[in-house]
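Student: In case it's useful when we look at the structure, here is the feature table from Swiss-Prot:
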- 525-576: domain 'LRRCT' (DOMAIN)
- 640-781: domain 'TIR' (DOMAIN)
- P680 to H: Dominant negative mutant, blocks response to Gram-positive pathogens (MUTAGEN)
Amino acid sequence: MSQDRKPIVGSFHFVCALALIVGSMTPFSNELESMVDYSNRNLTHVPKDLPPRTKALSLSQNSISELRMPDISFLSELRVLRLSHNRIRSLDFHVFLFNQDLEYLDVSHNRLQNISCCPMASLRHLDLSFNDFDVLPVCKEFGNLTKLTFLGLSAAKFRQLDLLPVAHLHLSCILLDLVSYHIKGGETESLQIPNTTVLHLVFHPNSLFSVQVNMSVNALGHLQLSNIKLNDENCQRLMTFLSELTRGPTLLNVTLQHIETTWKCSVKLFQFFWPRPVEYLNIYNLTITERIDREEFTYSETALKSLMIEHVKNQVFLFSKEALYSVFAEMNIKMLSISDTPFIHMVCPPSPSSFTFLNFTQNVFTDSVFQGCSTLKRLQTLILQRNGLKNFFKVALMTKNMSSLETLDVSLNSLNSHAYDRTCAWAESILVLNLSSNMLTGSVFRCLPPKVKVLDLHNNRIMSIPKDVTHLQALQELNVASNSLTDLPGCGAFSSLSVLVIDHNSVSHPSEDFFQSCQNIRSLTAGNNPFQCTCELRDFVKNIGWVAREVVEGWPDSYRCDYPESSKGTALRDFHMSPLSCDTVLLTVTIGATMLVLAVTGAFLCLYFDLPWYVRMLCQWTQTRHRARHIPLEELQRNLQFHAFVSYSEHDSAWVKNELLPNLEKDDIRVCLHERNFVPGKSIVENIINFIEKSYKAIFVLSPHFIQSEWCHYELYFAHHNLFHEGSDNLILILLEPILQNNIPSRYHKLRALMAQRTYLEWPTEKGKRGLFWANLRASFIMKLALVNEDDVKT
């Protein structure tokens, strides 16, 4: 039986004991060693190795049959002890003699038949319910428990003065277990209940209600009844039982849970509470049996403000829906909540209704609900969460005549906005609209209440916000989390937006001008998006750094790079890219400036080190080597005595003798000089012609003095005619000193033409360049050339 009782009082224990438990545990919540849990361990006795400083001990759901003083006497700091769901038959409160700080004691759901009491001044919570007591186990010592706030008891029968010892206490909660209660001979018993805020009565779960006890309580705020089974015959017995309990003016809240009854009896119960002072009637786990017919109901003036029915099972499948729904629709109360039921519809009140709050969560309502209804003028809040709504525009049309509606919740339906026909009819009074967890797309923004302040669209199918959206100038909070948006929406159409939730979307490159567009934003939640850490993201991260830290929710932990792979998982706060790699203009200017600097530097170095001269000389050397390898065979077979004939002015003889001859002759190059090799007795012209013919090449040392010499011109003339032919390159010009073309006499047209057509070697004034000059000059001679000695020629 204890297993059946467990769920019955779960919620009551939670409500009544939560404050006490939290208050008791908070001072030592951080001391893990002071909380010991041995529940559900199949223990038959209390463990011996408990820590001496234990403050909270749970031994529930075991097989302990006895509690002795040595078991807990050493736990001097014990404040909470749970022994529920064991096999204890007897309890002597003297075992707690050394536990003077004990505040919470739960020995419910045992087999207790008797107890022995002693003073326990600190006790606040005492639960003796769901045991095997014959009469209420209330000792006179209980009257000294001045701190007691919760008292749980059970008995098979009552006596009027059983609770007299605790009548003067100010209790918050009293739990009476009446599961084992039975009447004898149809007699009616009486019981005076002490003053308490909450009275919870638990009846047998499988028996028809049969309690005949006149209970009276002077000050009661909340009455809770559990396990009520009724039919049409004993329905009146429950109302008789409740008559005395509900008489007091302080009773404002009545809760019935786990109730099985007929529809006729249900209507009678509603009618019973209608004239009573009860303001809040709550019914949980209602099962309707037998038939459902239209029942008469008198909607007189009532103190009832709210009727809440949650979790209804209807065992009647064929019935008049009008008979069922009209009873609720015509109630003249402010708040009606019917949730988790098989109801498929709710009719429109036939006359102007008093409803300001309607909650129809988790039913089977369709798009036809309240269509064309014009009697809900006072309705301020409508909740249709978890139903079968599909057409978004019909939902809008449903609200058209609800002129006071401020809050509408149609989340967790199957709403879609595909069939947009530009007919958008919302109640203009709507301020809060919850459209989350539906199948809406971006077109929903074309049809929204114009004055909405809070809009929840999270978990839909929105990929983008259209440009032609409804201008929602009053919108302050927008939740579009868990959609497929790729960018942060600007505030062009939402000028008053202050809160934006857009996490868990597909935002990879948030707009850098978001914060400029949304000047009033005070809370942004945009984490858990696949941010691409590229140049486009730099400005957004920079803008985040400019706003207050509390504005960006979840920063920086929820803002991480998703791409590229090398940066995946990196916090945006730690992501950095150089300005140069992200600014195209700056990059272009930098590259251009660098190239310009390099060009200027290169030009300067070229000029400073005379690089063009080196290049020119290298090209000449290369060409000379190439031509030397392709000398015609007939050139090599000529009878030659000299490698070179040198023509120069007497003014340049010092350079020829000191520079030219030593550098050529050291490599066995035979040179012909007129003053050294001309044959005396012959004319100068004959010697010139003769030795030019005997030389492989002719070298002319050009200078301003050269062009002033007639003989030098003759030598040049004869060399040009004798050594030059098509394809040959045996004339070498060395420019010792610069010669301007204008300074060459016109009669020396040969020289002028040669200098214009032929490449010549310039004598470098810098000594560092002279090595390349000599290498270039020597490369012009074929070292394997077979020369004939002068003596051999004579013979």
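Every residue, even glycine, has its Cβ placed from backbone N, Cα and C.
At each noted position, the model has the original residue.
Quick one: how deep are these features, and who are their neighbours?
Tutor: In the predicted model, residues of the domain 'TIR' (640-781) average a pLDDT of 78.
Secondary structure from DSSP puts P680 (mutagenesis position) in coil.
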Student: Taking 10 A as the limit, how many CB atoms besides its own sit near the CB of P680 (mutagenesis position)?
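Tutor: P680 (mutagenesis position) is surrounded by 5 other Cβ atoms within 10 Å.
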Student: Taking helix as H, G and I and strand as E and B in DSSP, count the residues of the domain 'LRRCT' (525-576) in helix, strand and coil.
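Tutor: Here the numbers are 18 helix, 9 strand, 25 coil.
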